[in-house]
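The domain 'CN hydrolase' annotation in Swiss-Prot covers 4-248. Here Swiss-Prot describes Glu43 to Ala as a published mutagenesis experiment; the accompanying note says: Loss of activity using succinamate as substrate. Among the features that Swiss-Prot reports, active site, proton acceptor is placed at Glu43. Lys112 to Ala appears in Swiss-Prot as a published mutagenesis result, with the remark: Loss of activity using succinamate as substrate. Residues annotated as active site, proton donor in Swiss-Prot, with sequence analysis given as evidence: Lys112. Under mutagenesis, Swiss-Prot gives Cys153 to Ala with this note: Loss of activity using succinamate as substrate. Per Swiss-Prot, active site, nucleophile is recorded for Cys153, and the stated evidence type is sequence analysis.
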Amino acid sequence: MTSFRLALIQLQISSIKSDNVTRACSFIREAATQGAKIVSLPECFNSPYGAKYFPEYAEKIPGESTQKLSEVAKECSIYLIGGSIPEEDAGKLYNTCAVFGPDGTLLAKYRKIHLFDIDVPGKITFQESKTLSPGDSFSTFDTPYCRVGLGICYDMRFAELAQIYAQRGCQLLVYPGAFNLTTGPAHWELLQRSRAVDNQVYVATASPARDDKASYVAWGHSTVVNPWGEVLAKAGTEEAIVYSDIDLKKLAEIRQQIPVFRQKRSDLYAVEMKKP
């Protein structure tokens, strides 16, 4: 298959976990009725985003929230990228994305590698590392359409992760993410377009909808970018579903027209994976 429909769910997050999960499943069903074959939820889709919330909302995987995702993926016969949730495992907390196949099987689990620790004086200070531990592995999964590579939010700033995924044959990179009102307007779209052009892949980001009353205000603007760096679809700040038809023939054409993979000077430099 050379094309398929991708859907990104820009969900309004509340403080009530069960409501978030129920509403996420409702939007997933709606996306499936519109022909979406791969659907992504946003970062921290079942929880407010913030260090103080992670311990309270954390679950095992499998657990309550991911069981619902497994069920709805099977019901709708889709590939479901479950945004992320705070995961508890062996006394540690992680920011984790679980992926489910059309039969409800857990296909992949990705723990955010690069924790969001920043300090922009007078604007925003945040330290995920106060409560979360970093993941230590890459994660891809295969579909009948293409291979998909996973990252979460801050991971998008690290070009090496995207390069390794491209080397491993990924044609679509999906980053559930929640940039903020400082970094969002400056870097959200720029980073997506950069990763797409650098690696000649499709890049998709799924953000929570903006809630100006939240302790952490998400930028929104869930986006799909093609390998030419063009924005194919983009949400505003409100709750929405973003749809984009992914054309893999277009990707192949771009790679043929500008064959950077064949032109890389591997005799001079390399980006390599040190741990599978």
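Cβ atoms are placed via backbone N, Cα and C, with glycine included.
Sequence unchanged from the original; the noted substitutions are absent.
In this structure, the C-alpha atom of Lys112 (mutagenesis position) lies 8 angstrom from that of Cys153 (mutagenesis position). A simple way to gauge crowding: the CB of Lys112 (mutagenesis position) has 26 other CB atoms within 10 angstroms, across all the protein chains here.
The Cβ neighbour count for Glu43 (mutagenesis position), using a 10 Å radius and every protein chain shown, is 27.
Glu43 (mutagenesis position) sits 7 Å from Cys153 (mutagenesis position), taking the Cα positions as reference.
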